[in-house]
Amino acid sequence: MAERTHFMELALVEARSAGERDEVPIGAVLVLDGRVIARSGNRTRELNDVTAHAEIAVIRMACEALGQERLPGADLYVTLEPCTMCAAAISFARIRRLYYGAQDPKGGAVESGVRFFSQPTCHHAPDVYSGLAESESAEILRQFFREKRLDD
């Protein structure tokens, strides 16, 4: 459990960093054999790319670093429940385990919304563990959007 907490803490660092760059504060860390292979926050505004979610970024970085298109045996830690696009990427990458913090009833696609991994079109479903650092993950998002509303 201490290892899981450590990796989620790194994802929270990435989320905070994303928020400081005026990105929606979501962070992700990809781990293989107990080693961090990639870590990132959202980069959609920085790259002007709607697909530059934290999950997609770490999958791309890890595939490049390892020289392979799939990541069997890898674990992904994310501060927010992945959306449909990210859930599909997780499936295609053959991620072994997904750990996420806060649920996303509006945009999530794992235990909310379309429940992507339960669909017959899903090729691979990771083991899913939700609620890891849930309150911290949710608070980072709440604070970010609270400040956005004050700025408007």
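Any Cβ shown, glycine's included, is placed from N, Cα and C.
Heads up, this one's the original sequence, none of the swaps are in it.
Annotation source Swiss-Prot lists active site, proton donor at GLU55. A sphere of 10 angstroms centred on the C-beta of GLU55 (mutagenesis position) encloses 28 other C-beta atoms.
Summarising the environment of CYS86 (Zn(2+) binding site), the number of other Cβ atoms within 10 Å of its Cβ, over all protein chains shown, is 27. What Swiss-Prot records for HIS53, CYS83, CYS86 is Zn(2+) binding site.
The feature domain 'CMP/dCMP-type deaminase' is assigned by Swiss-Prot to 2-111, with sequence analysis given as support.
DSSP gives GLU55 (mutagenesis position) a helix state. As a published mutagenesis entry, GLU55 to Ala appears in Swiss-Prot alongside the note: Lack of activity.
For ARG94 (mutagenesis position), other Cβ atoms within 10 Å of its Cβ number 15. Under the heading of mutagenesis, Swiss-Prot lists ARG94 to Ala and annotates it as follows: 220-fold decrease in activity.
What Swiss-Prot says about the mutagenesis result for PHE144 to Ala is this: 800-fold decrease in activity. According to DSSP, PHE144 (mutagenesis position) sits within a helical segment. A simple way to gauge crowding: the CB of PHE144 (mutagenesis position) has 19 other CB atoms within 10 angstroms, across all the protein chains here.
The mutagenesis experiment PHE145 to Ala is recorded by Swiss-Prot, whose note states: Lack of activity.
Here Swiss-Prot notes a mutagenesis experiment, ARG149 to Ala, with the remark: 800-fold decrease in activity. Under DSSP, ARG149 (mutagenesis position) is assigned to a helix (H, G or I) in the three-state scheme.
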Report summary line: Same-chain residues at least 6 positions away from PHE145 (mutagenesis position) with a Cβ under 8 Å from its Cβ, in sequence order, are none
Requested in this report: Measure from the Cα of GLU55 (mutagenesis position) to the Cα of every one of the recorded positions CYS83, CYS86, ARG94, ARG149, then give the nearest.
Outcome: CYS86
Report task. Using DSSP reduced to three states, classify CYS86 (Zn(2+) binding site) as helix, strand or coil. Result -> helix
Report task. Within 10 Å of each Cβ, count the other Cβ atoms and name the one among the recorded positions HIS53, ARG149 with the highest count. Result -> HIS53
